[in-house]
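Notes follow the structure.
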Amino acid sequence: METESGNQEKVMEEESTEKKKEVEKKKRSRVKQVLADIAKQVDFWFGDANLHKDRFLREQIEKSRDGYVDISLLVSFNKMKKLTTDGKLIARALRSSAVVELDLEGTRIRRKKPLGERPKDEDERTVYVELLPKNVNHSWIERVFGKCGNVVYISIPHYKSTGDPKGFAFVEFETKEQAAKAIEFLNNPPEEAPRKPGIFPKTVKNKPIPALRVVEEKKKKKKKKGRMKKEDNIQAKEENMDTSNTSISKMKRSRPTSEGSDIESTEPQKQCSKKKKKRDRVEASSLPEVRTGKRKRSSSEDAESLAPRSKVKKIIQKDIIKEASEASKENRDIEISTEEEKDTGDLKDSSLLKTKRKHKKKHKERHKMGEEVIPLRVLSKSEWMDLKKEYLALQKASMASLKKTISQIKSESEMETDSGVPQNTGMKNEKTANREECRTQEKVNATGPQFVSGVIVKIISTEPLPGRKQVRDTLAAISEVLYVDLLEGDTECHARFKTPEDAQAVINAYTEINKKHCWKLEILSGDHEQRYWQKILVDRQAKLNQPREKKRGTEKLITKAEKIRLAKTQQASKHIRFSEYD
């Protein structure tokens, strides 16, 4: 009994050790690639090319006395978040870095060498690329341009509103020679591309950019249509194949199966069966899907049988003959090659060699497809800068002409208002009086509404009041309303009228209003009225003090031009009504 219990304990111990080993194996994590990616990313951030352009990181280094930056700052970057959020793992990855070094605690890093001055030949080493794919990223550009040399920095501008790439990028190389090589080898713009290079998109702030996804969706729809058509063609071919197979199977079934029937059959019956077989062969060869290249007679028989038929069938027959001739040529070549190989060695060895050759050819074709020419336009940055200057000069000229046209339109409109039918002195005096009244009204508006007692009516409802427009319309049917102070969902509101008489008229018409709406109406007076007038002034001041977007330069001109264009279109679209007497 003791021996049995001892054996059981040993078995249990062995099982537990095995389980521990399995757990240890599972715990082991492979982080070589992650460590390499972390080291590469941090080396780029602290490299000369990036630090000369990255103001934020440069300021963080300059703030510290020793030039150290906390690893927690790197963890806050989005690209590092994708790799890891563990500071210890980052420290482990940077131990053998050639660009940065760790402090004694392993929580901070700094550059090994101090940052020098910005190189003067930066623009000469940089190339401008356009006609990029819509979903372009840094890794794609690095893979394409890495063939020409060591890529130091990549800049892909994006739209702020949508986040889509603008369709161009800047690639900085290590040397001028590498940049020149990239311009020489990768500058292959397609025929459809515009003649002049350079994309200078100018969009108004907060204005939606024409979505690129719409174009992509259209392309996807086209692809789907193409696939559907292909599938339909394949189905049609399969149906044709099925019909041909069924016809062949029918002919096979018609043949005699028993041996007794074969002996009893006469010679004329054999001749008929031979003719039927020939017809079957002709039918099989007439189908474009089933190619029988070895049987040359079938194609000639097809030509003889299909000659008296219609023109459409003749065209089909020509295509079939072409296919048959191509297949026969291929077979001839194979026959010649097999005859030569018979002299040299066995047929099996030759077939193996042929298959190998075919595989090699396929692989070569695939490699060629992989090394296809990418349709890009590549220029030097200095050339792009010249194009940018040209574009800005054109923009300046166009804006100047737009400014002139706007001023001309304004002057013409003023002339039209002033000129017209010759006016009397009395009419002129009336005009001047009206102008003075307008000026006084403008002054009043500038100071705000003046205090008038008995003008404000308070409206109370058991349910939430309808919209401001509906309240205004119901009150305006009785007397003129200047303003309705109402927030959405409120049960109380205030209406301001022009004169106390107008407010009193609304109170008098309470019975009419109460039929449609269950409202309580009262004119404010005393302290309540004074408090409300103070509220009006405070609200007005708050509204005036709100920050406004200042439109300047090209934006201001474009908005003015748009307003003029809209006014002209509205005038043009007006319906001209003729009276009965015209």
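For all residues, glycine too, the Cβ spot is worked out from N, Cα and C.
No noted substitution is present; original residues retained.
Swiss-Prot lists 28-122 with the feature domain 'HTH La-type RNA-binding'. According to Swiss-Prot, the domain 'RRM' annotation covers 125-203. Marked as domain 'xRRM' by Swiss-Prot on the basis of sequence analysis: 450-563. While the structure shown retains the original residue, Swiss-Prot records the mutagenesis experiment Phe44 to Ala with this note: Reduced binding to U6 snRNA without affecting binding to 7SK RNA. Reduced 2'-O-methylation of U6 snRNAs. For the published mutagenesis Tyr128 to Asp, Swiss-Prot gives the following note: Loss of 7SK RNA-binding and marked decrease in 7SK RNP complex formation. Swiss-Prot gives this note for the published mutagenesis Glu130 to Ala: Decreased RNA-binding. According to Swiss-Prot, the mutagenesis experiment Phe168 to Ala carries the annotation: Does not affect RNA-binding. Among the mutagenesis entries in Swiss-Prot is Phe451 to Ala, noted as: Does not affect binding to the 7SK RNA. Arg472 to Ala appears in Swiss-Prot as a published mutagenesis result, with the remark: Does not affect binding to the 7SK RNA. Quoting Swiss-Prot on the mutagenesis of Tyr483 to Ala: Reduced binding to the 7SK RNA. Does not affect binding to U6 snRNA. Looking at Swiss-Prot, the entry for mutagenesis of Tyr483 to Phe says: Does not affect binding to the 7SK RNA. Mutagenesis annotation in Swiss-Prot: Arg496 to Ala, described as Strongly reduced binding to the stem loop 4 of 7SK RNA; the structure shown retains the original residue.
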* Considering only the mutagenesis positions Phe44, Phe168, Phe451, Tyr483, Arg496, which fall within 10 Å of Glu130 (mutagenesis position) when distances are taken between Cα atoms? -> Phe168
* Quick one: pull the CA-CA distance for Arg496 (mutagenesis position) versus Phe451 (mutagenesis position), whole Å only. => 11
* Determine the Cβ neighbour count for Tyr483 (mutagenesis position): the number of other Cβ atoms within 10 Å of its Cβ. => 14
* Asked: Can you count helix, strand and coil residues in the domain 'xRRM' (450-563) using DSSP?
  -> 54 helix, 22 strand, 38 coil
* Considering only the mutagenesis positions Phe44, Tyr128, Phe451, Arg472, Tyr483, which fall within 10 Å of Phe168 (mutagenesis position) when distances are taken between Cα atoms? -> Tyr128
* To do: Give me the mean pLDDT over the domain 'xRRM' (450-563), rounded to a whole number.
  => 85
* Asked: Including all protein chains shown, what's the count of other C-beta atoms within 10 A of the C-beta of Phe44 (mutagenesis position)?
  -> 15
* Asked: Cα within 10 Å of Tyr483 (mutagenesis position): which of the mutagenesis positions Phe44, Tyr128, Phe451 qualify?
  -> none
* Which one is closest to Phe451 (mutagenesis position) in space, judged by CA to CA distance, out of the mutagenesis positions Phe44, Tyr128, Arg472? -> Arg472
* Structure fact -> In this structure, the one of the mutagenesis positions Arg472, Arg496 whose CB has the fewest other CB atoms within 10 Å is Arg472
* Have a look at the mutagenesis positions (Tyr128, Phe168, Phe451) and report the one with the fewest Cβ neighbours inside 10 Å. => Phe451
